[in-house]
Amino acid sequence: MEASEPVAETISKRFWTLIKMLRFYVVLRRFGYIDPLIYSIDPKQIKDVLSEALREFVSYTSSSSSRSIVIYDDPKNPVTAQAPCLVVAKRDEIPQNFPSIYRYTIYKIDKSSEYCISPLVVNDKYATLITPNESVIKEFFDKLDSNIQYARVLASLAVGGE
């Protein structure tokens, strides 16, 4: 396990946008993009899977709608912010514990029983959609060519929550 700790640290710091994008699919329970990262031994297959996940993610972003979400960073003083919602889900469509486990991906929509599912960075009253850029993707693919563990650790961090 010690050997993978530096990989996990590197991925958390350098590739956090990829983690957040994949976490979006975890919340949707779309593991077709997660499982190959864990089980594949072929970097090309992993790159193909990630490329497809990115294409679909771009499709989600292009059809997102803006909603007023509630941010509970300080439970005593919740804040509302406008945010792009990639998916709007009803309460019964989300497992009960997911909003607390994936609290930076699932947000309660203000004055509604629905949830906004989007990987966001929230600063004060501003919410920004997280999207991996081309240089991050290229760098990850380069790392993947030299160490297949990058894919497995990326998947583990995406499933892990927050």
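Keep in mind that glycine also has a Cβ here, set from the backbone N, Cα and C atoms.
At each noted position, the model has the original residue.
Under the heading of mutagenesis, Swiss-Prot lists Asp35 to Ala and annotates it as follows: Altered protein oligomerization, protein has a smaller radius of gyration, elution from a sizing column is altered. Around the Cβ of Asp35 (mutagenesis position), the number of neighbouring Cβ atoms within 10 Å comes to 11.
Secondary structure at Asp35 (mutagenesis position), as computed by DSSP, is helix.
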